[in-house]
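Feature annotations, reproduced from Swiss-Prot:
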- THR5 to Ala: In strain: cv. Desiree, cv. ND860-2 and cv. Russet Burbank-1 (VARIANT)
- LYS82 to Asn: In strain: cv. Desiree, cv. ND860-2 and cv. Russet Burbank-1 (VARIANT)
- LEU92, ASN93, GLY94, GLY95, LYS106, GLN169, GLY198, ASP229, LYS367: UTP binding site (BINDING)
- GLY94, GLY95, HIS199, ASN227, SER228, ASP229: substrate binding site (BINDING)
- LYS263 to Gln: Significant decreased Vmax values (MUTAGEN)
- LYS329 to Gln: Increased Km, Vmax like wild-type (MUTAGEN)
- LYS367 to Gln: Almost complete loss of activity (MUTAGEN)
- LYS409 to Gln: Activity almost like wild-type (MUTAGEN)
- LYS410 to Gln: Activity almost like wild-type (MUTAGEN)
Amino acid sequence: MATATTLSPADAEKLNNLKSAVAGLNQISENEKSGFINLVGRYLSGEAQHIDWSKIQTPTDEVVVPYDKLAPLSEDPAETKKLLDKLVVLKLNGGLGTTMGCTGPKSVIEVRNGLTFLDLIVKQIEALNAKFGCSVPLLLMNSFNTHDDTLKIVEKYANSNIDIHTFNQSQYPRLVTEDFAPLPCKGNSGKDGWYPPGHGDVFPSLMNSGKLDALLAKGKEYVFVANSDNLGAIVDLKILNHLILNKNEYCMEVTPKTLADVKGGTLISYEGKVQLLEIAQVPDEHVNEFKSIEKFKIFNTNNLWVNLSAIKRLVEADALKMEIIPNPKEVDGVKVLQLETAAGAAIKFFDRAIGANVPRSRFLPVKATSDLLLVQSDLYTLTDEGYVIRNPARSNPSNPSIELGPEFKKVANFLGRFKSIPSIIDLDSLKVTGDVWFGSGVTLKGKVTVAAKSGVKLEIPDGAVIANKDINGPEDI
């Protein structure tokens with residue numbers, strides 16, 4: 001922990017005042033209070049690590065292992081069961097669906113055939129447990145924003161063959177930038193006074209909740225952590241098997257960058273360790289180089305495989321000092337700061353940590369309604385086991401780029417504007433602006449733009465086939 005000796009007198013006083021104020025916040029546990037003060041102390045001591053650009057090396061295939069070089073899997077179902085008995089699946093479930101106009105946890109947005117993200121996750125694990133006679137548990141890490149709703153939602157899975165456990169990530173007070181006081185002490189006692197400190201918090205929260213010890217007692221060895229909105233983040237035994245054989249304590253799945261991913265974090269070799277390099281850590285003069293697909297060819301999918309005993313060892317030693325991400329916000333006109341950490345940045349603290357360079361199919365996030373259009377279309381199919389699989393009929397390995405105007409931003413509006421989702425198997429790009437409505441059975445091919453003039457409602461008729469066209473009015477269809 002940052003002590004007064006590493007701080008200027010002014011910062012030491014700031015931290016002491018903050019300690020006194022936080023001590024009186026009864027909404028949070030002692031673990032949360034000390035975790036928060038620890039984080040702020042590190043932030044004030046300015047321990048942010050500066051990257052020496054000349055020391056960055058491209059990781060070798062030993063460090064970032066190509067997927068096809070992973071150890072081969074046994075075909076024996078008994079061996080598969082042995083592997084699965086060591087596994088826990090953890091989904092990061094702290095996010096709300098607000099950016100897509102939904103209330104409640106993002107994981108309950110319907111993805112396809114009336115099934116939500118959470119329904120699909122449960123189906124997948126149910127199928128594994130049934131097929132191999134194993135018992136892979138599902139853990140959901142909620143935030144205080146999603147906890148109550150999630151408890152109600154998981155009741156519907158009471159009859160499934162899965163143990164579902166929920167726990168909360170930490171709840172920290174937002175800091176008022178002006179005087180470094182906790183926002184809840186300023187009379188803002190509602191949810192706006194607090195924040196969840198990023199998914200780097202998964203490790204201490206797993207420990208503090210008691211879940212980590214309970215899992216270790218059941219003989220579990222590895223946790224597969226992924227965002228609940230990544231439809232490609234399914235259990236992969238090849239990765240798990242490789243980690244167990246090679247005693248790798250941590251594995252980050254990376255995949256080749258496309259132009260859409262230039263801001264994503266990448267893995268580098270730095271002073272003999274593999275570590276995550278995020279755009280925020282890159283000196284200004286090197287940002288364009290960081291974004292180049294030539295030099296930094298891979299990016300972090302946030303699918304992580306981590307050894308449970310190693311998490312316990314490092315959390316107990318207070319060794320997981322990930323880079324702090326300062327996230328400035330404004331609440332009711334008051335400038336506040338929230339300090340966060342990312343789970344991927346923990347890679348450098350684990351022994352024999354590696355990356356696995358996986359196929360792009362393992363990264364299928366739904367961040368906006370444009371992504372929802374992709375996964376609800378004929379570009380993908382849904383299997384009985386809950387897997388969203390790309391349609392082999394599409395010859396182009398990359399997905400079409402889709403830009404929808406603000407009229408489509410909310411899920412309800414998006415669904416209302418499509419009588420049915422168009423066929424996009426041969427689409428390269430789609431850009432839609434203005435008050436546009438799609439009929440049923442529409443087919444889009446090549447490069448298509450649809451732009452309704454201001455104040456004009458533009459309807460694409462049922463059954464229309466539009467190939468390589470710019471449509472600005474009914475006469476263009």
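Glycine is treated like the rest: Cβ placed from N, Cα and C.
Sequence unchanged from the original; the noted substitutions are absent.
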## Note on the structure
Running the binding-site residues LEU92, SER228, ASP229 through a 10 angstrom C-alpha radius around LYS367 (mutagenesis position) leaves ASP229
### Summary
Taking every pair from GLY94, GLY95, HIS199, ASN227, SER228, ASP229 (the record's substrate binders), the biggest C-alpha distance in Å rounds to 14
### Task
By CA-CA distance, flag whichever of LYS106, GLY198, LYS263, LYS410 among the recorded positions is nearest to SER228 (substrate binding site).
LYS106
### Task
Tell me the Cβ neighbour count for LYS106 (UTP binding site), meaning other Cβ atoms within 10 Å of its Cβ, over all protein chains shown.
23
### Query
Which residues, same chain and not among GLY94, GLY95, HIS199, ASN227, SER228, ASP229, have a CB within 8 angstroms of the centroid of the CB atoms at the recorded substrate site?
LYS91, LEU92, ASN93, LYS106, SER107
### Query
Across all protein chains in the structure, which of the binding-site residues ASN227, SER228 has the highest Cβ count within 10 Å?
SER228
### Message
Quick check for you: of the recorded positions LYS106, LYS263, LYS329, which have their Cα within 10 Å of the Cα of GLY95 (substrate binding site)?
### Response
LYS106
### Summary
Nearest to LEU92 (UTP binding site) by C-alpha distance, among the recorded positions HIS199, ASN227, LYS263, LYS409, is ASN227
### Summary
Among LYS82, GLY94, LYS263, LYS329, LYS409, i.e. the recorded positions, the one with its Cα nearest that of ASN227 (substrate binding site) is GLY94
#### Entry: Sparsest-packed of the listed binding-site residues (GLY94, GLY95, GLY198) - C-beta count within 10 angstroms
GLY95
### Summary
Whole-Å Cα distance, LYS263 (mutagenesis position) to HIS199 (substrate binding site), is 18
### Query
Of LYS82, HIS199, LYS263, LYS329, which of the recorded positions has the most Cβ neighbours inside 10 Å?
HIS199
### Query
GLY94 (UTP binding site): which of the recorded positions LYS82, HIS199, ASP229, LYS410 is the nearest Cα neighbour?
HIS199
## Note on the structure
Sequence-ordered recorded positions within 10 Å (Cα) of LYS106 (UTP binding site), taken from LYS82, HIS199, LYS329, LYS409, LYS410, are none
### Summary
Rounding to whole Å, the Cα atoms of LYS82 (variant position) and GLY198 (UTP binding site) are apart by 33
### Message
Tell me which of the recorded positions LEU92, LYS410 sits in the most Cβ-dense spot, judged by other Cβ atoms within 10 Å.
### Response
LEU92
